[in-house]
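K.L.:
What Swiss-Prot records for this protein is below:
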MUTAGEN   CYS64 to Ala  Lack of activity
ACT_SITE  CYS64  active site
MUTAGEN   HIS206 to Ala  Lack of activity
ACT_SITE  HIS206  active site
MUTAGEN   ASP218 to Ala  Lack of activity
ACT_SITE  ASP218  active site
Amino acid sequence: MSEQRKPCKRGCIHTGVMLYGVLLQGAIPREYMISHQTDVRVNENRVNEQGCFLARKQMYDNSCGAASLLCAAKELGVDKIPQYKGSMSEMTRKSSLDLDNRCERDLYLITSGNYNPRIHKDNIADAGYSMPDKIVMATRLLGLNAYVVEESNIFSQVISFIYPDARDLLIGMGCNIVHQRDVLSSNQRVLEAVAVSFIGVPVGLHWVLCRPDGSYMDPAVGENYSCFSTMELGARRSNSNFIGYTKIGISIVITNEAL
């Protein structure tokens, strides 16, 4: 795994405040997205036949958390999704967990906090961002367990200072928060938050999928990569202004206890 870029100390607090506008929200600059409305069901069949890991390009600007969770759940053997009120699965009467727009949309409604019909937005593209507690909620609805890792660094400290409710929300739902991630087992996947840098300046945060073998899936590109550094290279190829990803020390470990 490549060496992580160290954030510039100058103005780091200001940068942290700016980043918190998209706190773990899965937000990534619009110009970085290659395509928004992408259905990859055909691609799913191809990668499954090859026995490879799954990849999914996010449908919406801020749905990287949902797209990453969808791939993680499929790789961990989940094949059903709840037909909750207002979901596309309910409307189509389908309960299979597929690598398609229906399932990403249904998960995104949960991870963005728009699953409640009273606050449901007419335009899902404007639904908002995937927050840690809502990702954990969606993970549990899929029958999986999750805990949050919050390593001690400038990013996590700024986030905790500006958004103290984040920890309380997780604790309130009985989600464990630890300060160090253990070695992953084959029945685990990780949704990892990274800072996105353009022209050397952190401009947003983004969720990516990490696996026990060290490989990654970047939903902004919709591709799998052997390691963190090759994922950065893939992102650079998609946008000449992109500089890199920086790990911020916050991640969600997802486990299928049945495996």
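Start at 1 and count along the chain as shown; that gives each residue its number.
Cβ coordinates are placed from backbone N, Cα and C, and glycine is handled just like the others.
Explain the structural surroundings of these features, please.
P.N.:
DSSP assigns CYS64 (mutagenesis position) to a helix.
Neighbours of HIS206 (mutagenesis position), defined as other CB atoms within 10 A of its CB across all chains, total 27.
Under the three-state DSSP scheme, ASP218 (mutagenesis position) falls in the strand class. Summarising the environment of ASP218 (mutagenesis position), the number of other Cβ atoms within 10 Å of its Cβ, over all protein chains shown, is 28.
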K.L.:
Where does HIS206 (mutagenesis position) sit in DSSP terms: helix, strand, or coil?
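P.N.:
The residue in question, HIS206 (mutagenesis position), is strand (DSSP, three-state).
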K.L.:
Measure the Cβ-based neighbour count of CYS64 (mutagenesis position), defined as the other Cβ atoms within 10 Å of its Cβ.
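P.N.:
Its Cβ has 32 other Cβ atoms within 10 Å.
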K.L.:
At the Cα level, what's the spacing in Å between CYS64 (mutagenesis position) and ASP218 (mutagenesis position), rounded?
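P.N.:
Cα-Cα, rounded: 8 Å.
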K.L.:
Between ASP218 (mutagenesis position) and HIS206 (mutagenesis position), what C-alpha distance do you get in Å?
P.N.:
9
